[in-house]
Amino acid sequence: MKEIKLILTDIDGVWTDGGMFYDQTGNEWKKFNTSDSAGIFWAHNKGIPVGILTGEKTEIVRRRAEKLKVDYLFQGVVDKLSAAEELCNELGINLEQVAYIGDDLNDAKLLKRVGIAGVPASAPFYIRRLSTIFLEKRGGEGVFREFVEKVLGINLEDFIAVIQ
């Protein structure tokens, strides 16, 4: 496995199933899988920061990122590759040291350039072909956690070490 120094993720279609709910007053709702919070835990446990890159700009994503202590949040991103390159420059790392999980067309350029690329099983086939790591879960089913655990090689010994 490559030495990863940053984990980046999309939100819709990864942390969620891609569905969006609106109430009668226009409020947007998203359903997050709480299992994905363990992905943040494991990354931080190994000293690796996590960043969100999403094309949407919503208060609910900001609140979720804040609650989980996500290190970097970029909303309303049009060009995810450029945003990731800028962050890498700030951190003094290169894209080969980044693991990224995304699920659709606006993720493709970045998926092609990072050290480890993950794609949920629910993504279109032409996006899944960009994945360098096999993921079984679909978006909204804890795929971010699965991705982080595979990228970092989390195993039973790691789990036992944190519960003792």
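From the backbone N, Cα and C atoms, a Cβ is placed for every residue, glycine too.
Long-range Cβ proximity for Asp12 (Mg(2+) binding site), meaning a same-chain Cβ under 8 A and a gap of 6 or more residues, is found for Gly18, Met20, Lys30, Thr54, Gly55, Glu56, Asp103, Gly139. The Mg(2+) binding site annotation in Swiss-Prot covers Asp10, Asp12, Asp103, and the record cites experimental evidence as its basis.
According to DSSP, Lys80 (substrate binding site) is assigned to a helical segment. With a 10 A radius on its CB, Lys80 (substrate binding site) counts 22 other CB atoms from all the protein chains. Residues or ranges marked as substrate binding site by Swiss-Prot on the basis of a large-scale study or a structure entry: Thr34, Thr54, Gly55, Glu56, Arg64, Ala65, Glu66, Lys67, Lys80, Asn106.
The number of other CB atoms found within 10 A of the CB of Thr34 (mutagenesis position), across every protein chain shown, is 9. For the mutagenesis result Thr34 to Ala, the note given in Swiss-Prot is 13-fold decrease of the catalytic efficiency and 4-fold decrease of the affinity for 2-keto-3-deoxy-D-glycero-D-galacto-9-phosphonononic acid (KDN-9-P).
According to Swiss-Prot, the mutagenesis experiment Ser37 to Ala carries the following note: 2-fold decrease of the affinity for 2-keto-3-deoxy-D-glycero-D-galacto-9-phosphonononic acid (KDN-9-P). The Cβ of Ser37 (mutagenesis position) lies under 8 Å from the Cβ of Leu68, Arg145, each of which sits 6+ residues away along the same chain.
Listed in sequence order, the residues of the same chain lying 6 or more apart from Arg64 (mutagenesis position) and placing their CB within less than 8 Å of its CB are Trp15, Phe32. Quoted from Swiss-Prot, the note on the mutagenesis of Arg64 to Ala is: Loss of phosphatase activity.
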Count of other CB atoms lying within 10 Å of the CB belonging to Asp103 (Mg(2+) binding site): 27
Cβ neighbour count (within 10 Å, all chains shown) around Asp10 (Mg(2+) binding site): 28
Listed binding-site residues among Asp10, Glu66, Lys80 whose Cα sits within 10 Å of Thr34 (mutagenesis position): none
Whole-number Å value for how far Lys80 (substrate binding site) lies from Asp10 (Mg(2+) binding site) (Cα to Cα): 9
All-chain count of other Cβ atoms within 10 Å of Gly55 (substrate binding site): 17
